[in-house]
Amino acid sequence: AAKYCKLPVRYGPCKKKIPSFYYKWKAKQCLPFDYSGCGGNANRFKTIEECRRTCVG
C-alpha cells in the first residue's frame, strides 16, 4: 500500500462538498467523505475502486 494510505482523513478548509473516499488504516477499509475542494492530503480518491486498488492491494 502507498504510504499516504496511513494519513488521517483531511476535509480541507473550503466550502465545497465533493463526494470522495479515504482509506481508514485501522479499519482496513475505504470509507466515503465529503472533500471541501482545497487543502487535504493524498489520502483522497474519486472512487472506492481507486481507493481499494491503491490501499487495499
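Note that the numbers count up from 1, one per residue, in the order the chain is shown.
Yeah, the Cβs are placed from backbone N, Cα and C, and that goes for glycine too.
Here the original residues stay in place, and none of the substitutions has been built in.
What Swiss-Prot records for 5-55 is domain 'BPTI/Kunitz inhibitor'. The average pLDDT computed for the domain 'BPTI/Kunitz inhibitor' (5-55) is 98.
Quoting Swiss-Prot on the mutagenesis of Lys3 to Ala: Important decrease in binding affinity for Kv.so. Taken residue by residue with DSSP, Lys3 (mutagenesis position) is part of a helix.
Here Swiss-Prot notes a mutagenesis experiment, Tyr4 to Ala, with the remark: Important decrease in binding affinity for Kv.
Proximity of Lys6 (mutagenesis position) to non-local residues of its own chain (separation of 6 or more, Cβ distance below 8 Å) is seen for Trp25, Asn43, given in sequence order. Lys6 to Ala appears in Swiss-Prot as a mutagenesis experiment; the accompanying note says: Important decrease in binding affinity for Kv.
Sequence-distant contacts (6 or more apart, same chain, Cβ under 8 Å) of Leu7 (mutagenesis position) comprise Asn41, Ala42, Asn43. Record note (Swiss-Prot) on the mutagenesis of Leu7 to Ala: No change in binding affinity for Kv.
Quoted from Swiss-Prot, the note on mutagenesis experiment Pro8 to Ala is: Important decrease in binding affinity for Kv. Pro8 (mutagenesis position) carries neither a helix nor a strand DSSP state and counts as coil. Here the Cβ of Pro8 (mutagenesis position) has 9 other Cβ atoms within 10 Å, regardless of which shown protein chain they belong to.
For the mutagenesis of Val9 to Ala, Swiss-Prot gives this note: Slight increase in binding affinity for Kv. The structure shown keeps the original residue. A 10 Å cutoff on Cβ-Cβ distances gives Val9 (mutagenesis position) a total of 16 other Cβ atoms nearby, all chains included.
Cβ environment of Tyr11 (mutagenesis position): Phe33, Asp34, Tyr35, Ser36, Gly39, Gly40 lie under 8 Å away, each six or more residues apart in the same chain. Under its mutagenesis entries, Swiss-Prot includes Tyr11 to Ala with the note: No change in binding affinity for Kv.
For the mutagenesis of Lys15 to Ala, Swiss-Prot gives this note: Slight decrease in binding affinity for Kv. The structure shown keeps the original residue. In the three-state DSSP assignment, the secondary structure recorded for Lys15 (mutagenesis position) is coil. Sequence-distant neighbours of Lys15 (mutagenesis position) (same chain, 6+ apart, CB under 8 A from its CB) are Ser36, Gly37.
Counting only same-chain residues six or more apart in sequence, the Cβ atoms lying under 8 angstroms from the Cβ of Lys16 (mutagenesis position) belong to Tyr35, Ser36, Gly37. One entry in Swiss-Prot concerns the mutagenesis experiment Lys16 to Ala. Its note says: Increase in binding affinity for Kv.
Swiss-Prot gives this note for the published mutagenesis Lys17 to Ala: No change in binding affinity for Kv.
Annotation of the published mutagenesis Trp25 to Ala in Swiss-Prot: Decrease in binding affinity for Kv; the original residue is retained in the structure shown. Trp25 (mutagenesis position) carries neither a helix nor a strand DSSP state and counts as coil.
Sequence-distant contacts of Leu31 (mutagenesis position), defined by Cβ-Cβ distance under 8 angstroms and a gap of at least six in the same chain, are Val9, Phe21, Tyr22, Tyr23, Lys24. When secondary structure is read from DSSP and collapsed to three states, Leu31 (mutagenesis position) falls in the strand class. According to Swiss-Prot, the mutagenesis experiment Leu31 to Ala carries this note: Slight decrease in binding affinity for Kv.
Among the mutagenesis entries in Swiss-Prot is Asp34 to Ala, noted as: Slight increase in binding affinity for Kv.
With a 10 A radius on its CB, Glu50 (mutagenesis position) counts 14 other CB atoms from all the protein chains. Under the three-state DSSP scheme, Glu50 (mutagenesis position) falls in the helix class. Experimental mutagenesis at this site is recorded by Swiss-Prot as Glu50 to Ala, annotated: Increase in binding affinity for Kv.
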Cβ neighbour count (within 10 Å, all chains shown) around Trp25 (mutagenesis position): 14
Fewest-neighbour residue among mutagenesis positions, criterion Cβ within 10 Å, set Lys3, Lys17: Lys3
Cα proximity to Glu50 (mutagenesis position), best match among mutagenesis positions Lys3, Pro8, Lys17: Lys3
